[in-house]
Amino acid sequence: MFKVYGYDSNIHKCVYCDNAKRLLTVKKQPFEFINIMPEKGVFDDEKIAELLTKLGRDTQIGLTMPQVFAPDGSHIGGFDQLREYFK
């Protein structure tokens, strides 16, 4: 199953997050969406820490959303890289 870390657009607009979810749906690929901001302006520290660990990073500075992982756990990247993954 794909994992998509990002923002729920009802809370924080993220066109690329929406596009990633839409692409996976169109491709009929199961995915788990992990919302890193449950409330406006409030990050889920546990989910951010999980994501940073997966990426081997110690800071979220410069980190863009979404961040997508393949079913095997490998990091794909953002929406543009996800689109390339399916070409």
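Each residue, glycine too, has its Cβ placed from N, Cα and C.
Across the domain 'Glutaredoxin' (1-87), mean pLDDT in this model comes to 96. As annotated by Swiss-Prot, domain 'Glutaredoxin' applies to 1-87, with the evidence given as sequence analysis.
According to Swiss-Prot, the experimentally introduced change His12 to Ser is described as follows: 70% loss of ability to be reduced by thioredoxin reductase. Of all Cβ atoms in the protein chains displayed, 16 besides its own lie within 10 Å of the Cβ of His12 (mutagenesis position).
According to Swiss-Prot, the mutagenesis experiment Val15 to Gly carries the annotation: Almost no effect. All protein chains considered, the CB of Val15 (mutagenesis position) has 9 other CB atoms within 10 Å. In the three-state DSSP classification, Val15 (mutagenesis position) falls within a helix.
As a published mutagenesis entry, Val15 to Pro appears in Swiss-Prot alongside the note: Almost no effect. 55% loss of ability to be reduced by thioredoxin reductase; when associated with P-16.
Sequence-distant neighbours of Tyr16 (mutagenesis position): residues of the same chain at least 6 apart with a C-beta under 8 Å from its C-beta are Gly6, Thr64, Met65, Pro66, Gly78, Phe79. For the published mutagenesis Tyr16 to Ala, Swiss-Prot gives the following note: 20% loss of ability to be reduced by thioredoxin reductase.
Recorded in Swiss-Prot as a mutagenesis result, Asp80 to Ser carries the remark: Increased ability to be reduced by thioredoxin reductase. The number of other CB atoms found within 10 A of the CB of Asp80 (mutagenesis position), across every protein chain shown, is 12.
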With DSSP helix as H/G/I and strand as E/B, how many residues of the domain 'Glutaredoxin' (1-87) fall in helix, strand and coil? 30 helix, 18 strand, 39 coil
Using the alpha carbons only, what distance in Å do you get between Asp80 (mutagenesis position) and His12 (mutagenesis position) once rounded? 20
